[in-house]
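Engineer: The active site, proton acceptor annotation in Swiss-Prot covers Asp683, and the record cites sequence analysis as its basis. Positions annotated as Zn(2+) 1 binding site by Swiss-Prot, on the basis of experimental evidence: His334, Cys359, Cys362, Cys377. What Swiss-Prot lists as Zn(2+) 2 binding site is Cys346, Cys349, His367, Cys370, and the listing cites experimental evidence. Swiss-Prot lists 563-833 with the feature domain 'Protein kinase'. Listed in Swiss-Prot is the mutagenesis experiment Leu387 to Ala, annotated as follows: Reduces interaction with MARK3. Reduces phosphorylation of S-392 by MARK3. Swiss-Prot lists Arg389 to Ala among its mutagenesis entries, and the accompanying note reads: Reduces phosphorylation of S-392 by MARK3. Thr390 to Ala appears in Swiss-Prot as a mutagenesis experiment; the accompanying note says: No effect on phosphorylation of S-392 by MARK3. Looking at Swiss-Prot, you'll find the mutagenesis Glu391 to Ala noted as follows: No effect on phosphorylation of S-392 by MARK3. For the published mutagenesis Pro400 to Ala, Swiss-Prot gives the following note: No effect on interaction with MARK3. Quoted from Swiss-Prot for the published mutagenesis Arg403 to Ala: No effect on interaction with MARK3. Record note (Swiss-Prot), mutagenesis Gly572 to Glu: Decrease in MEK binding. The unchanged residue is displayed. Swiss-Prot gives this note for the published mutagenesis Asp700 to Val: Decrease in MEK binding.
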Amino acid sequence: MDRAALRAAAMGEKKEGGGGGAAADGGAGAAVSRALQQCGQLQKLIDISIGSLRGLRTKCSVSNDLTQQEIRTLEAKLVKYICKQQQSKLSVTPSDRTAELNSYPRFSDWLYIFNVRPEVVQEIPQELTLDALLEMDEAKAKEMLRRWGASTEECSRLQQALTCLRKVTGLGGEHKMDSGWSSTDARDSSLGPPMDMLSSLGRAGASTQGPRSISVSALPASDSPVPGLSEGLSDSCIPLHTSGRLTPRALHSFITPPTTPQLRRHAKLKPPRTPPPPSRKVFQLLPSFPTLTRSKSHESQLGNRIDDVTPMKFELPHGSPQLVRRDIGLSVTHRFSTKSWLSQVCNVCQKSMIFGVKCKHCRLKCHNKCTKEAPACRITFLPLARLRRTESVPSDINNPVDRAAEPHFGTLPKALTKKEHPPAMNLDSSSNPSSTTSSTPSSPAPFLTSSNPSSATTPPNPSPGQRDSRFSFPDISACSQAAPLSSTADSTRLDDQPKTDVLGVHEAEAEEPEAGKSEAEDDEEDEVDDLPSSRRPWRGPISRKASQTSVYLQEWDIPFEQVELGEPIGQGRWGRVHRGRWHGEVAIRLLEMDGHNQDHLKLFKKEVMNYRQTRHENVVLFMGACMNPPHLAIITSFCKGRTLHSFVRDPKTSLDINKTRQIAQEIIKGMGYLHAKGIVHKDLKSKNVFYDNGKVVITDFGLFGISGVVREERRENQLKLSHDWLCYLAPEIVREMIPGRDEDQLPFSKAADVYAFGTVWYELQARDWPFKHQPAEALIWQIGSGEGVRRVLASVSLGKEVGEILSACWAFDLQERPSFSLLMDMLERLPKLNRRLSHPGHFWKSADINSSKVMPRFERFGLGTLESGNPKM
């Protein structure tokens, strides 16, 4: 397409290089004319390339490997052209430059290359030039970009590009050794060219002595005849064996001498192989090697060639592990799987979603329709190892899991011997003594053999294709740009596995930090798809065992045939509750949902995982679950006693300040434990709290999340609301309720649980709900606006300390509501009722309670009179 323009640019460059002295004699006019001619020719190439790039970004699917390769090729060319324009302009003194020459390079072209949004470009003043932005300091430039509406990612991307351009152009077009810049925050290909592509520009044309930084970007090997535009970029690229995947085999080529000597590079024997020079950043402890001369023959074949070079044998310093680069990214195809969430935002369109897809490689979450617009997938090397304590689970007495030993693949380079293994860190004292030993964070081999793979509390042995859930690795913010995958290169690499230990990165899944989600939850969500009985023990040439999460699920699975179902004892929005027997008396919660719907089944298994990790005296004991469709059920211990709802409304029961305090403290202990585990109850109310002989047990936590998929017969234009449910809902939830929206889409949070506890606290004092005999429409307005709560607080007389707790829990702003730990401290400040049973007033008070059915009076404590029929409430 632009071959003729490239030849013209090459001829102009040769004239510039050959007639330097004549140009100097000709004066400034000749230099200006030559610079204008060069910039004009380059601008034509830029316009042609930008037109092609615009078509690729708008008309083609960016998730396609071929499209990604073409986009990177054009972006690489455009960056080279713009930097060449800047260097041509800088070759002329500022006083001799004309207005036409100063207009190069165009700022709009630079912004388009890095994929700045059009609305941001429109806000940028027309008079602003690239030179003016280069002269600004980092803070000022970032502030201006933000003022024009640029996002944080766009600001960071442009700042890195400008920093590199400053280093190149600040030398007046003369390239020096220290002008190179290696990116530490690489970006996605859809957001602009890789930053490492720019780093090679600062090293173009430099002397060939000493080691250089290595760019890991997959720059295309072009057959361009312009030596000045291609040499500087090509000689610093890492051969990624066509696929762009950086493997240990590719790492060996960093330190491998050329198979073809420099004197024979023009001989017609066979295409030469051109390994790059060693990198200071990848191997900081390696001895310096002389820089290898770049071969110019067969340049067009280097990008599509797999070089089988023989690694050079050398000795590393004793005990020095290889340092893996943190900015290495691998370009792969998305591996989407269907997912369901309680509340999630699409990473592409930024809209809320319940059902969608998630990439198992880069953990991208989006709608199914947004996959065409999703950015390219990346797998990152995980640089640091962090230990995580293994949760203890009971042995599976119903479904024993066969955990056979599994072969392990080495991940250490051959140069590292057994004596040079890094020292292992000690595990937590609470961990299983047979747990897998971890290596130091800088070690490239964090996977070692477990001493007891058959233990019930020990997760499966890790392999290169599987993550051990006890190890968590902090991710970097983004992944480096790399060349697209090639199926041929993948198969070739796997065929060569006996020769070179290759890490199967296509099976490894990199983790990304997600706001508000622990790594354990992320693992559960990613591996909750299938039970281990339906998973294959071998997947591809590299083995991969069932995940630890799926093993946990099978250990808690109870065959429905073993459960004896009794009479129904309750009905919830998600199904019926039956009394039953399974090694004793249990409560069986049958879920009325389509078990053959994979999305619903995954959501159910996720709730099982939430139940599995709970162990507290004030939380119902989880015993297992029936997970074989169509029989889906959660089995818990049977709660004796009465619900708190019926207990406080029974006029025969006596509730003094000590008893209400004790009940509230028990509820706070259980809720505080759930919140510490990262579990939001979502349906805390007096009907879900059982009270028996002074003991409080909280039930049905988390089940509210699946109520939206259970009650599918609802009408789209109607809201079915119960009075007892509205009284426990926080204002921010009531304001989000619209017809057709499922309950699991509402913004439930820990603060919403605190609000619900406020209503329970009110019931303990007043023995009724705060709003009575009002239609649902009136309750929605009173709760959503906060007016009804203010009226209740102003009209009721419950005492200072009780009112403070109530007003704190019912705060309109969720940020002002206290945590359950603070609520416990507030309860401790309540006055205590210390009166002996032999006090004369005790018998009179008891008779008064039984006769008039009113609560005792505590005027001496300032608590006022509480009656069950108070008309003010």
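Cβ coordinates are placed from backbone N, Cα and C, and glycine is handled just like the others.
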Engineer: How would DSSP class Cys370 (Zn(2+) 2 binding site) in three states?
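Structural biologist: Looking at the DSSP assignment, Cys370 (Zn(2+) 2 binding site) belongs to a helix.
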Engineer: What is the separation, in Å, between the Cα atoms of Cys370 (Zn(2+) 2 binding site) and Cys359 (Zn(2+) 1 binding site)?
Structural biologist: 12
Engineer: Identify which of the binding-site residues Cys346, Cys349, Cys362 has its Cβ surrounded by the largest number of other Cβ atoms within 10 Å, counting every protein chain shown.
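Structural biologist: Ranked by Cβ atoms within 10 Å, first place goes to Cys362.
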Engineer: If you measure His334 (Zn(2+) 1 binding site) to His367 (Zn(2+) 2 binding site) at Cα, how many Å is it?
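Structural biologist: Between the alpha carbons of His334 (Zn(2+) 1 binding site) and His367 (Zn(2+) 2 binding site) there are 14 Å.
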Engineer: Just counting, how many other CB atoms are there within 10 A of the CB of His334 (Zn(2+) 1 binding site)?
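Structural biologist: Other Cβ atoms within 10 Å of His334 (Zn(2+) 1 binding site): 18.
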Engineer: Specify all same-chain residues, apart from the site residues Cys346, Cys349, His367, Cys370, whose Cβ lies within 8 angstroms of the center of the Cβ atoms of the Zn(2+) 2 site, ordered by sequence.
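Structural biologist: Nearby residues not in the site list: Asn347, Val348, Gln350, Lys351, Met353, Gly356, Cys366, Lys369, Glu373.
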Engineer: Tell me the Cβ neighbour count for Cys359 (Zn(2+) 1 binding site), meaning other Cβ atoms within 10 Å of its Cβ, over all protein chains shown.
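Structural biologist: That number is 22.
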Engineer: Please give me the CB contact count at 10 A for Cys377 (Zn(2+) 1 binding site), counting all chains in the structure.
Structural biologist: 26
Engineer: What Cα-Cα separation, expressed in whole Å, is found between Cys346 (Zn(2+) 2 binding site) and Cys359 (Zn(2+) 1 binding site)?
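Structural biologist: With distance taken Cα to Cα, Cys359 (Zn(2+) 1 binding site) is 12 Å from Cys346 (Zn(2+) 2 binding site).
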Engineer: Provide, as an integer number of angstrom, the distance between the C-alpha atoms of Cys359 (Zn(2+) 1 binding site) and the residue listed as 'active site, proton acceptor'.
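Structural biologist: Here the two Cα atoms are 32 Å apart.
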Engineer: Identify all same-chain residues not among His334, Cys359, Cys362, Cys377 whose C-beta atom falls within 8 angstroms of the centroid of the Zn(2+) 1 site's C-beta atoms; report them in sequence order.
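Structural biologist: Checked against the 8 Å cutoff, the neighbours are Val332, Thr333, Arg335, Phe336, Lys360, His361, Arg363, Leu364, Ala374, Ala376, Arg378.
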